[in-house]
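Visitor: Among the features that Swiss-Prot reports, domain 'IF rod' is placed at 31-387. Marked as domain 'LTD' by Swiss-Prot: 428-545. Under mutagenesis, Swiss-Prot gives Lys97 to Arg with this note: Decreased acetylation by KAT8, leading to impaired nuclear architecture; when associated with R-108 and R-311. The annotation that Swiss-Prot gives for the mutagenesis experiment Lys108 to Arg reads: Decreased acetylation by KAT8, leading to impaired nuclear architecture; when associated with R-97 and R-311. Record note (Swiss-Prot) on the mutagenesis of Glu203 to Gly or Lys: Decreased sumoylation; aberrant localization with decreased nuclear rim staining and formation of intranuclear foci; associated with increased cell death. The annotation that Swiss-Prot gives for the mutagenesis experiment Lys311 to Arg reads: Decreased acetylation by KAT8, leading to impaired nuclear architecture; when associated with R-97 and R-108.
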Amino acid sequence: METPSQRRATRSGAQASSTPLSPTRITRLQEKEDLQELNDRLAVYIDRVRSLETENAGLRLRITESEEVVSREVSGIKAAYEAELGDARKTLDSVAKERARLQLELSKVREEFKELKARNTKKEGDLLAAQARLKDLEALLNSKEAALSTALSEKRTLEGELHDLRGQVAKLEAALGEAKKQLQDEMLRRVDAENRLQTLKEELDFQKNIYSEELRETKRRHETRLVEIDNGKQREFESRLADALQELRAQHEDQVEQYKKELEKTYSAKLDNARQSAERNSNLVGAAHEELQQSRIRIDSLSAQLSQLQKQLAAKEAKLRDLEDSLARERDTSRRLLAEKEREMAEMRARMQQQLDEYQELLDIKLALDMEIHAYRKLLEGEEERLRLSPSPTSQRSRGRASSHSSQSQGGGSVTKKRKLESSESRSSFSQHARTSGRVAVEEVDEEGKFVRLRNKSNEDQSMGNWQIRRQNGDDPLMTYRFPPKFTLKAGQVVTIWASGAGATHSPPTDLVWKAQNTWGCGSSLRTALINSTGEEVAMRKLVRSLTMVEDNEDDDEDGEELLHHHRGSHCSGSGDPAEYNLRSRTVLCGTCGQPADKAAGGAGAQVGGSISSGSSASSVTVTRSFRSVGGSGGGSFGDNLVTRSYLLGNSSPRSQSSQNCSIM
């Protein structure tokens, strides 16, 4: 069974055999054949889309698996990190507590040392005074040898008195210790009484709050009841309530006053007892001190006490040195532990950052694939909806009549003048290709020539003294920017080199202004290279602009709407098929020579959009912006004017045919 296109071709052939064909009629026939060829290529395109959807499903599965692996690893690392951090905090807290304890002990030891040193100084003064008196006594002894017997008897008497005094001193010291103990007990009882007073005050406040709450509740209940009774009953209940509340207040105030009086009486009595005990103890201590001063005339006891104090002082100093050494060791141990924990935390952060970077790369790839698949689906749906085509392939048409189509179209200029230009579309796209072999990459190049941005993607600082940025704008002279001799780009940092005409502020090390150049330049081919101090190219980014112009025509004869693609400029002027649309790189390809149309289109049309691809030379992500200019009258739907009449869709592999008259070649 013949298709509608075959029937139209048969009818056209019969008419052509019976009547001579006009140039317009020949053009229509040739366009019908081209439309049939488009159907074949659309079928190939649909197969390609299906294969891409299959690949996308596999990639989605891989991305899902990668996300699950990354989430599990991040959760494990996070748990380990939190556990290690908790252990480090516990260790730090224990070290801080031990340090505080050692500092307290050190302060106590220092106070004891100061007290012992003062006592030692005082006893040394007493020793010197006693030695001077000993000399006087020896002189008296020499002058009073005659009264030796009397002195000996007095000596025995004095020795007895000394023994009695020592006993009294021991008793007084015991009494002093007991007085101190009583004073401490009194202070503890005082603190206890103050605590009880505070507790009673809090209980009083609590009782007040309870009574206030009960009062409010009682008022609320009475107010509820007063709604149902008359005014006389209401006044009676209010007076009763006021009397009851007044009695409650009086009772509570009496109890509070009684508690206060009892507490004050108890506190005053205990305070008076403590004061009396302190006074008695101070009197006893004064008497004891006087007796001790009298007893210090004995050199032997002073010497013994002095030697004992010196021994105690030496022991305290040794203990102090031991404590200082122990504190130093604890500090060193704490520093080592903290350094190890910080190093482990830095390693975990680095691993987490690496995994996040890998996940971000996978996510970027997924987003790019989703964008491309969405665009392909929209294009195919628009073509199928407008042309109502089935995916069944037809036989390929030879391209032998392409030249006749071109010549007859030119010869029938008088007929084509009847066509009205409905709409035209201009697409300007920027394709970027980057390559990096070192730590620093050219991250971004401004299309208007305002700035160039570099990024250090490594974990180490990069010295960039005397490095150069070389900018080549097509056939224009080479521009070279040289970094300062001591410039260093830190790890993960970004530096932007602004042209002086951009109006940026010089703020090293993140923003540098090239005062010698007003602009970095702009054009259809921009190549930016980073050269190190040895002259080696370590990074490069190339930006190429391509421009295509698409026109949408309408014929007024019996054949209706048909596709027509204009390949702007002189590209493939002699012969060739309509251009193919490469789905992967999103550039228009010549159907004859397979070269990008931007080389032939050059700078034709208006620049209104850009296509930006980032990453290495092996992959690119493209986003295209376009505008639409409408001329003439009439027009189709959005899908007819903007998408389906713009490009002839085919597979991603360009056709291989003769390229005799191709301007690209």
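Heads up, the Cβ atoms here are built off N, Cα and C, so glycines get one too.
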Visitor: Nearest to Lys311 (mutagenesis position) by Cα distance: which of the mutagenesis positions Lys97, Lys108, Glu203 is it?
Guide: Lys108
Visitor: So how many other Cβ atoms are close to Lys311 (mutagenesis position), meaning within 10 Å of its Cβ?
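Guide: Looking across every protein chain shown, the total is 10.
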Visitor: Determine, to the nearest whole angstrom, how far the Cα atom of Lys97 (mutagenesis position) is from the Cα atom of Lys108 (mutagenesis position).
Guide: 17
Visitor: Express the distance between the Cα positions of Glu203 (mutagenesis position) and Lys108 (mutagenesis position) as a whole number of Å.
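Guide: If we compare the Cα positions of Glu203 (mutagenesis position) and Lys108 (mutagenesis position), the gap is 40 Å.
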Visitor: If you draw a 10 Å sphere on the Cβ of Lys108 (mutagenesis position), how many other Cβ atoms land inside?
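Guide: Excluding its own Cβ, Lys108 (mutagenesis position) sees 10 Cβ atoms within 10 Å.
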Visitor: With DSSP as the reference, give the number of residues of the domain 'LTD' (428-545) in helix, strand and coil.
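Guide: When I sort the residues of the domain 'LTD' (428-545) into the three classes, I find 3 helix, 62 strand, 53 coil.
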Visitor: Within 10 angstroms of the C-beta of Glu203 (mutagenesis position), what count of other C-beta atoms is obtained when all protein chains are considered?
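Guide: So the Cβ neighbour count for Glu203 (mutagenesis position) comes to 11.
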Visitor: If you average per-residue pLDDT over the domain 'LTD' (428-545), what number do you get?
Guide: 88
